[in-house]
Each structure stands twice: as structure tokens, then as C-alpha cells.
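In what follows, a structure is listed as C-alpha cells, so that the remarks can point back to it.
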Amino acid sequence: MSKLPRELTRDLERSLPAVASLGSSLSHSQSLSSHLLPPPEKRRAISDVRRTFCLFVTFDLLFISLLWIIELNTNTGIRKNLEQEIIQYNFKTSFFDIFVLAFFRFSGLLLGYAVLRLRHWWVIAVTTLVSSAFLIVKVILSELLSKGAFGYLLPIVSFVLAWLETWFLDFKVLPQEAEEERWYLAAQVAVARGPLLFSGALSEGQFYSPPESFAGSDNESDEEVAGKKSFSAQEREYIRQGKEATAVVDQILAQEENWKFEKNNEYGDTVYTIEVPFHGKTFILKTFLPCPAELVYQEVILQPERMVLWNKTVTACQILQRVEDNTLISYDVSAGAAGGVVSPRDFVNVRRIERRRDRYLSSGIATSHSAKPPTHKYVRGENGPGGFIVLKSASNPRVCTFVWILNTDLKGRLPRYLIHQSLAATMFEFAFHLRQRISELGARA
């Protein structure tokens, strides 16, 4: 297959709508976005990563205390040794000041990051600077080395723990909380600008559409349509899962400037990654296709069960249930990857299909269904929020941009680097087969 012509490459830039704003992406109410990312006053008082940091600070104090007690527990007795180290304190021989230093770190860090919930590094900078300076001076001027192993152990452990706390806060706590806050603000901006769903129906003569799909009136919302049919509790849960997956996909699209480039190929396909709060590393395939968006919508989104005819990365695809016009449950079996090292996996997903002014969207997430319980034949994988997006070109209806967002847990004991390599390779292979399918359909036409 030849590379993309230069003029088609230029069309790529025009075909991708501006996704820097979620205003044209989110199609959900403020209540849904708030459910995904609640406002600060309704979120947990302390994030998981901050709570882990506070536990580590507590461990610092307890560990230093334990080592000090062990040092005090000699033949002369703990009480006599305490009097000698505290009441008859001597800077050169006492370990009491190292315990006080650990308590200083404990009280200062918990006050700043647990009680006051500060989001700045200045508190830990002070505690680490004081700890480091004090320990260096004490090692130089004291006679602790004459006490044997503990003369080495306590200062070294105290120094290492202080710097581990600094690393944990600066590289884990603050960046992750800032990322979650940025996602929340992006969702709030999107909700404020309002949804832009395309409610007009496409004619059946253009391409196949599922029975009663998008058949509601122009002004009907999902809730109004759902109200006309009584859903079971499980069906309502499927609908909710589909909407939540769509909201996360919309937020990922809105963060395109934060996508991290991973690799590309000779056809112009590019794979990016992004860290999504609560879901982890997500892979994104972006490729230009020289065909109308409706054709890709037909082949990839509306008829997933026929994808096995041309997509070699999938060996089986079955629709287990159509919950309502926009929501369905699918069962997929992926082909092996990485030369057979990654064995085939099966997935059960809930999918939500939406048609908008500038794009077609199929988003999904892992779920369970009684028709396909886990079996010994395949390892049951779990997909996080992801899906297919077909972006229309504003200037040329004969071209489009295809985006595949993939967040998956393949389960099994596989090295992380191998999983990442196999996912990127699978995405490139999918794009290759999709391009071949488009060429075949074009030749038939």
C-alpha cells in the first residue's frame, strides 16, 4: 500500500475538528459529569495517593522509634538509657535528637498535607532541608560510630526516609492531584458550554442502521426515550455504563494537546498515550482515511459483528443484547499478539453509539452478561473507557479522521512493556486492515 498523497495529508489537518474545547464533544448532562468527577467539596477529603503519603510519613516516625527502642534495650535497661539520652543529653552520643527529628517531619508533614491539605512543596522542602543538614552535621561531629551498627543505621535510615518522602510527594502526589483537577475543570467547562448532539436521522438508503436506532424526535433526550420503555435494573446499569464511558472518551478527545506521542508508521498512522485518572494508561490511534465518514461508521460502528470478515485482529464478535437504540452488549475475541506470546483474550463490553454534527462515536467499557460468563478457553480481559470516533471533514466530505481509544487490562502475568508493544502493534494492524477494507469497497463501487 502506498503512502498518503500530500494533498490528502493536508486534508487531514482540515478534517479534524478542534477538540481543544469539550463544548462540541460532551453530550451528557451536568449530573453525569459531576458523577464522574465530583466537585472538590463533594470529593473525598484526602485523595488515595495523598493518604498513602501520610501513611508513609507515619511509617517514618514508627520505624525510627522502633530502631531507637532497640538501641535502648541493653543490659542496663531501657529506663536508665532513656535518662542518659534525654535528661543527660549529649549531642555527640545521643540518639534522642534523631527521634525528635523524625517527630518534626511527622508533625510538619501531616499538618501541612493532611490537616491543611496544601498543594505546594514548601513544607516538605523545609523538613527535608532541616533533616539533611542536621544529620550531616551530627555524623561529622558526633561519636555515634563508636556505638557499632546503630551508629551507622539510624542516621542513614533517617536520611533516606526524608528523601523518599520528598520524592513521593513531588513525583506522585502533587502531579496526580493536579491532573485530576485539570480533568474536573475541563468537564465543568464542557458542561457550561452545553451539548451539541446531531439529532437529525440519516436516511436508510445511505447505509444500514440498527432497528429503531436514533428514531426519536429531534427534541427527545435519552431520558425521555428511556421513559417510554420500562428497563430492568440491569438494563439501566448498562445504559449508565455506556454514558459514563462516552463522557470519559469525550474528555480524552478534549485533552489532545496532552497526548504523548509514542510511534507512527509509513502510512501516517500515529499512536499516542495519555494517563487517565482512575483508569491508567490509555492508547490512542489517530489515522487519516480517504473515504466518507459514513463508510467507516457503517463498517466499524454499526456492524461490529461483520468486522471479523476483514479485521484480522479480531476472531469473533457477537451482539449479545440490544438494550435500547443507543446501547448494546457485545462479545469480542481478540487474536493473539506479539508472535503468540500474548494469547487470545475475550471481552464483554457495553457499547454506546452516538451520531453528532461533526462525528460518529462508539464508546464502551467492560461489563458482564449472563450469556457469556468467563470460560477456561480464553483469558477474560477487561476494557476501560474507550471506543471508536469518526471525525468528519468540514471542507471535504470524501475524507475523514479515525480515532481509536483503547484502555485495556489483558490480565494474566504479562510484562508491562510487552503489553504496551502488543497494543501499539495491534492498533497499527487494525488501521492497515481498515484501509484495505475501504479500498475493497471503493473498488466494488
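Keep in mind that glycine also has a Cβ here, set from the backbone N, Cα and C atoms.
Residues as originally present; substitutions not included.
Note that the structure is a prediction, hence the values are computed from the model and not measured.
These features come from Swiss-Prot:
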DOMAIN    46-217  domain 'MENTAL'
MUTAGEN   Tyr89 to Val  Abolishes localization to late endosomes and leads to mislocalization to the endoplasmic reticulum
MUTAGEN   Tyr113 to Ala  Does not affect localization to late endosomes
MUTAGEN   Ser209 to Ala  Impairs VAPA and VAPB interaction. Does not affect endoplasmic reticulum membrane location of VAPA, VAPB and MOSPD2. Is unable to make ER-endosome contacts. Does not accumulate cholesterol in late endosomes (LEs). Does not interact with MOSPD2
MUTAGEN   Asn219 to Ala  Does not affect localization to late endosomes
DOMAIN    230-443  domain 'START'
MUTAGEN   Asn311 to Ala  Does not affect localization to late endosomes
Write down the Cα-Cα distance for Tyr89 (mutagenesis position) and Tyr113 (mutagenesis position), rounded and given in Å. 32
Site with most surrounding Cβ atoms, counting all protein chains shown within 10 Å, from the mutagenesis positions Tyr89, Tyr113: Tyr113
DSSP says Asn311 (mutagenesis position), in three-state terms, is coil
Under 8 Å by Cβ from Asn311 (mutagenesis position), same chain, sequence gap 6 or more: Phe430, His433, Leu434, Arg437
